[in-house]
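Engineer: In case it helps, Swiss-Prot gives these features for our protein:
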{"type": "BINDING", "residues": "ALA30, VAL31, GLY32, LYS33, THR34, CYS35, ASP135, SER166", "note": "GTP binding site"}
{"type": "BINDING", "residues": "THR34, THR52", "note": "Mg(2+) binding site"}
{"type": "MUTAGEN", "residues": "ILE45 to Phe", "note": "Decreases the rate of nucleotide exchange"}
{"type": "MUTAGEN", "residues": "ILE45 to Leu", "note": "Increases the rate of nucleotide exchange"}
{"type": "MUTAGEN", "residues": "GLN78 to Leu", "note": "Probable loss of GTP hydrolysis activity. Loss of interaction with RhoGDI"}
{"type": "MUTAGEN", "residues": "ARG83 to Gln", "note": "Loss of interaction with formin1"}
{"type": "MUTAGEN", "residues": "HIS120 to Gln", "note": "Loss of interaction with formin1"}
{"type": "MUTAGEN", "residues": "CYS212 to Ser", "note": "Probable loss of prenylation. Loss of interaction with RhoGDI"}
Amino acid sequence: MLAFSDMNTGAGKIENGKKALKIVVVGDGAVGKTCLLLAFSKGEIPTAYVPTVFENFSHVMKYKNEEFILHLWDTAGQEEYDRLRPLSYADSDVVLLCFAVNNRTSFDNISTKWEPEIKHYIDTAKTVLVGLKVDLRKDGSDDVTKQEGDDLCQKLGCVAYIEASSVAKIGLNEVFEKSVDCIFSNKPVPKASVTTQAKSQESTQQKKKSKCLLQ
């Protein structure tokens, strides 16, 4: 097993001669995080919803004539796991900020909960915004639009906004290919807006004041 010894480098690692990175998936419960990981890595779709506490496994992905080892970490979105969830964040290279396009609350929570939480604990990790369940989007409804996702991506300074569907097998490879590219390529990461940067600095200051994660 790969030991991530250098905290929050955001630079990937080498394991058994292959480039490796740790990817953590966060977002509200039931937005499709587990389905995303299983559909991508195993081609499976769970038949029933079972809330995740912690789950992690590795997957070898072939991309650009090279093999990459992806260490995938699934996390619980429920509030009762708020104190435990950050234990999975250490040494993360990429964080997937996930919401369901047919669940506006999950979209709003990216800005109010998930992005601030990630910046608080692992502010050097790259972030990819992922809109899941695009196969369930209905025109003329209150569903989150592609433009709204693009705008939020730019506001938060995410590497990219990608829409995906585990059931329809849309965008799955793109999510993880982009994750690899943002770590092992030299392309600059978009800068967050001034407002977002100010919030991140405030979050970092709060982190320095906290003495214990678990009580």
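All positions are counted from 1 along the displayed chain.
Glycine residues also receive a Cβ, built from the backbone N, Cα and C atoms like all the rest.
No noted substitution is present; original residues retained.
Just so it is clear, the model here is predicted, and its values are computed rather than measured.
Are these features on the surface or tucked inside, and what are their neighbours?
Structural biologist: When Cβ atoms from all protein chains are considered, those within 10 Å of VAL31 (GTP binding site) total 26, not counting its own.
In sequence order, LYS33, THR34, ASP74, THR75, ALA76 are the residues of the chain that are 6 or more apart from THR52 (Mg(2+) binding site) and have a CB within less than 8 Å of its CB.
In this view, ILE45 (mutagenesis position) is surrounded by 13 other Cβ atoms within 10 Å of its Cβ, with every protein chain counted.
In the three-state DSSP reading, ILE45 (mutagenesis position) counts as coil.
The Cβ neighbour count for GLN78 (mutagenesis position), using a 10 Å radius over every protein chain in view, is 14. Taken residue by residue with DSSP, GLN78 (mutagenesis position) is part of neither helix nor strand, so it is coil.
A coil conformation is recorded for ARG83 (mutagenesis position) in the three-state DSSP classification, outside any helix or strand.
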Engineer: Checking the spread of the GTP site as listed (ALA30, VAL31, GLY32, LYS33, THR34, CYS35, ASP135, SER166): what is the longest Cα-Cα distance, in whole Å?
Structural biologist: 17
Engineer: Taking only the mutagenesis positions ILE45, GLN78, HIS120, which one has a CA atom nearest to the CA atom of SER166 (GTP binding site)?
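Structural biologist: Closest recorded candidate to SER166 (GTP binding site) by Cα: ILE45.
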Engineer: Among the recorded positions listed here, LYS33, ARG83, HIS120, which has the most company in the form of other Cβ atoms within 10 Å of its Cβ?
Structural biologist: LYS33
Engineer: Tell me the Cα distance separating ILE45 (mutagenesis position) from GLY32 (GTP binding site), rounded to the nearest angstrom.
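Structural biologist: Answer for this pair: 10 Å between alpha carbons.
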